Amino acid sequence: MSKRYFVTGTDTEVGKTVASCALLQAAKAAGYRTAGYKPVASGSEKTPEGLRNSDALALQRNSSLQLDYATVNPYTFAEPTSPHIISAQEGRPIESLVMSAGLRALEQQADWVLVEGAGGWFTPLSDTFTFADWVTQEQLPVILVVGVKLGCINHAMLTAQVIQHAGLTLAGWVANDVTPPGKRHAEYMTTLTRMIPAPLLGEIPWLAENPENAATGKYINLALL
């Protein structure tokens, strides 16, 4: 049976994709057949092949399997806004059955599947359904990405607590340095490590340019999962 993990973040723009690429690289190095999955993405660009989302493309590149774009990202929207808003505006409902079918298809091909969410934990997919609902439905172990900056401790603890209250496994967390480390960086890391009830899988240093394309798998200790 495939190993499956869901990557969420303490907020949008905290480095979920950077961490997801690092995790995929580490899993590939460990000998797994890996697949990244971004079931819903907004903020995509028009290309000759159709809409393409940069996060989904990064997952596609960092998967060890050769996957079609639509397999990695079945729901793609142009406007960078909450999926439930643009989905309703375009008359394209996001269906959990389609999301789950995509996951099943990847599980048939890969033995290590990483699913990346959109935004934070409770990102709405419709007026009545959130990403959290789908993850709970699928019973996916969760990896939390924390963008290390002022305010991250509270956001990390709130997210970790609600994940556990949903009855899900918080499998681990990844620290992502979204800015050059400040003078309190070490204290933030010490506090987060003490308070988050899951192992620290690794810390990805601040990378000024194209972090999704960097060799970041070396920062991840996959043995802790």
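From the backbone N, Cα and C atoms, a Cβ is placed for every residue, glycine too.
So that you can see what the record holds, here are the features copied from Swiss-Prot:
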MUTAGEN   Thr12 to Val  Strong decrease in ATP affinity; essential role for this residue in the steady-state affinity for ATP
MUTAGEN   Glu13 to Ala or Asp  Almost no change in activity
BINDING   Glu13  Mg(2+) 1 binding site
BINDING   13-18, Asp55, 116-119, 176-177, 205-207, Glu212  ATP binding site
MUTAGEN   Lys16 to Gln  Complete loss of activity
MUTAGEN   Lys38 to Leu, Gln or Arg  Complete loss of activity
ACT_SITE  Lys38  active site
MUTAGEN   Ser42 to Ala or Cys  Almost no change in activity
BINDING   Ser42, Tyr188  substrate binding site
MUTAGEN   Asn176 to Ala  Increases affinity for CTP 3-fold, no change for ATP
| field | Long-range Cβ environment of Lys16 (mutagenesis position), under 8 Å and at least 6 residues apart | value | Val7, Thr8, Gly9, Asp55, Glu116, Gly117, Val145
| query | Going by C-alpha distance, which of the recorded positions Glu13, Ser42, Ala118, Asn176, Leu207 is nearest to Tyr188 (substrate binding site)? | reply | Asn176
| request: Compute the C-alpha separation of Ala118 (ATP binding site) from Thr12 (mutagenesis position), stating it in Å without decimals. | output: 8
| Pairwise Cα distance for Asn176 (mutagenesis position)/Leu207 (ATP binding site) [Å, integer] | 10
| said: When you rank Thr12, Glu13, Lys38, Ser42 by Cα distance to Leu207 (ATP binding site), which of the mutagenesis positions ends up on top as the closest? | reply: Glu13
| field | Candidate mutagenesis positions Thr12, Glu13, Lys38, Ser42, pick with smallest Cα gap to Asp177 (ATP binding site) | value | Glu13
| Around Ala118 (ATP binding site), how many other C-beta atoms are within 10 angstroms of its C-beta? | 24
| query | Three-state secondary structure of Ala118 (ATP binding site) from DSSP? | reply | strand
| field | Asn176 (mutagenesis position) - helix vs strand vs coil (DSSP) | value | strand
